[in-house]
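Participant: Quick one: structure below, then a few questions.
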Amino acid sequence: MGANQLVVLNVYDMYWMNEYTSSIGIGVFHSGIEVYGREFAYGGHPYPFSGIFEISPGNASELGETFKFKEAVVLGSTDFLEDDIEKIVEELGKEYKGNAYHLMHKNCNHFSSALSEILCGKEIPRWINRLAYFSSCIPFLQSCLPKEWLTPAALQSSVSQELQDELEEAEDAAASASVASTAAGSRPGRHTKL
């Protein structure tokens, strides 16, 4: 294995909402795991591919205007190499698909905790995901939350790129099929007399 790399939880305050929720003891936070100078996070979108995305560590502006960097929490260290971490994130992407996002059961903080457990054997602090706990007690709470909370700006551009790539692949495949059928049609064929 490689060098001992710090595993850091970057926590973001959804500050305009926290003006209201902090008075009742519930913060609304987004989180991501930083390792090897890269930050991995998870968000929802309506498609059946990975909702995991990458941003510059601690850069709240990449998440959107409703986010503000709150703090970095050192969770531990890992001996995984950077290539190993990419494979781990890719595997987690099969479970953390965009259309599987759920505020109570599978949100960004659940992802951060899962990745942290794999990398350094520790869950994230409980206070970061307190909203999920309370919303499981008050089911209608999720329907009251703005849709943009589910899909941070950084993920929206990642999803747009993924969809653009899929469209280009489909167009390339269609063009190849068209060229192949045209070429096949211009080949001399067998002619038989009846």
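Note that Cβ sites are derived from N, Cα and C of the backbone, with glycine treated the same way.
In case it's useful when we look at the structure, here is the feature table from Swiss-Prot:
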- 5-149: domain 'PPPDE' (DOMAIN)
- H30: active site (ACT_SITE)
- C108 to S: Loss of deubiquitination activity (MUTAGEN)
- C108: active site (ACT_SITE)
Participant: To the nearest whole angstrom, what is the C-alpha distance linking C108 (mutagenesis position) and H30 (active site)?
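Facilitator: Between the alpha carbons of C108 (mutagenesis position) and H30 (active site) there are 6 Å.
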Participant: For the recorded positions listed here (H30, C108), tell me which residue's CB has the most neighbouring CB atoms inside 10 Å.
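Facilitator: In terms of Cβ crowding, the pick is C108.
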Participant: Where does the mean pLDDT land for the domain 'PPPDE' (5-149)?
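Facilitator: Averaging the confidence scores along the domain 'PPPDE' (5-149) gives 88.
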Participant: Kindly assign H30 (active site) to one of the three DSSP-derived states: helix, strand or coil.
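Facilitator: Strand, per DSSP.
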Participant: With DSSP assignments reduced to helix, strand and coil, which class does C108 (mutagenesis position) get?
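Facilitator: Its secondary structure by DSSP: helix.
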